[in-house]
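Right, one structure below, let's go through it.
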Amino acid sequence: MNKSRFISCVILIFALILVLFTPNVLAESQPDPTPDELHKSSEFTGTMGNMKYLYDDHYVSATKVMSVDKFLAHDLIYNISDKKLKNYDKVKTELLNEDLAKKYKDEVVDVYGSNYYVNCYFSSKDNVGKVTGGKTCMYGGITKHEGNHFDNGNLQNVLIRVYENKRNTISFEVQTDKKSVTAQELDIKARNFLINKKNLYEFNSSPYETGYIKFIENNGNTFWYDMMPAPGDKFDQSKYLMMYNDNKTVDSKSVKIEVHLTTKNG
């Protein structure tokens, strides 16, 4: 074998190794949505206040708790009290599958998530479509407590850039005390800021036609959540929040977040 052929073989082998052992970033990334993929606020004729409620200071937050029960194989029930409005003292969080529920079943965890009441079931005896007193439900929102906090109670700032009609109009930071934080927690904090500063959701509608929040991880993978309700005259909070049931977490030090909004007259 001559020298040039030998070098070519070495390069080919090296390339094959890269293909086999390098993670395929593109395959795991969620492409940016096309305009047709996004929900449009003008096509929602219900009360936007029901969406606003999910992100306007109404969320479950607890530290160092353990599950005390379950209803189905893929959920966990916690003794968490609503210290603000006294609406509940039990919280059920539903996860994507049984394996994910088992992962956190006997762990000391922190819980942070948006919650709902209608169609929240803790047993087969609960009435369909009714509110179960003293109880609330959510999806995901779980992180292990041990070793997941910064020293001396320090907080991590996470930068969020907002683009309106493709132009960066504002940037702001939200804070978390967790090293590995759920995307849900950061989403809630981002939307809460935008509700207060940009009127993201009003009682009847929104000044924005479309919106999505995009997470960019350190390895280049991306994913996003649609920020507007589906078309129609009814908004199902439970169905909307189901997007968090995979309990997706990100590294708070490296994650980048973008919010993309289009105005109705843009």
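Glycine residues also receive a Cβ, built from the backbone N, Cα and C atoms like all the rest.
The model shown is predicted, which means the values in this text are computed figures rather than measured ones.
Per Swiss-Prot, the features are:
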type: BINDING; residues: D36, D110, H145, H149; note: Zn(2+) 1 binding site
type: BINDING; residues: H74, E98, E107, E146; note: Zn(2+) 2 binding site
type: MUTAGEN; residues: H74 to A; note: About 30% loss of T-cell stimulation
type: MUTAGEN; residues: H145 to A; note: Complete loss of emetic activity
type: MUTAGEN; residues: H149 to A; note: Complete loss of emetic activity
**Fill in**
By the 10 Å Cβ-neighbour count, the most surrounded of the binding-site residues D36, E98, D110, E146 is D110
**Item:** Residue pair H145 (mutagenesis position), E107 (Zn(2+) 2 binding site) - Cα distance, angstrom, rounded
**Value:** 8
**Asked** Under DSSP, is E107 (Zn(2+) 2 binding site) helix, strand or coil?
**Response** coil
**Asked** Which number gives the other C-beta atoms within 10 angstroms of the C-beta of H74 (mutagenesis position), all protein chains shown included?
**Response** 17
**Asked** According to DSSP, which of helix, strand or coil covers H74 (mutagenesis position)?
**Response** coil
**Prompt:** Taking the Cβ of H145 (mutagenesis position) as the centre, how many other Cβ atoms fall within a 10 Å radius?
**Reply:** 17
**Request:** Check the Cα-Cα distances from H74 (mutagenesis position) to the binding-site residues E98, E107, D110, E146 and tell me which is shortest.
**Result:** E98
**Item:** Inter-residue Cα distance where the pair is E98 (Zn(2+) 2 binding site) and D110 (Zn(2+) 1 binding site), in Å
**Value:** 19
**Message:** Give me the count of other Cβ atoms within 10 A of the Cβ belonging to E107 (Zn(2+) 2 binding site).
**Reply:** 15
**Prompt:** How big is the gap, in Å, between the Cα of E146 (Zn(2+) 2 binding site) and that of D36 (Zn(2+) 1 binding site), rounded to a whole number?
**Reply:** 43
**Message:** What's the number of neighbouring CB atoms sitting within 10 A of the CB on H149 (mutagenesis position)?
**Reply:** 17
**Request:** Would you mind reading off the Cα separation of E98 (Zn(2+) 2 binding site) from D36 (Zn(2+) 1 binding site), to the nearest angstrom?
**Result:** 34
**Request:** Give the helix, strand or coil assignment DSSP yields for H149 (mutagenesis position).
**Result:** strand
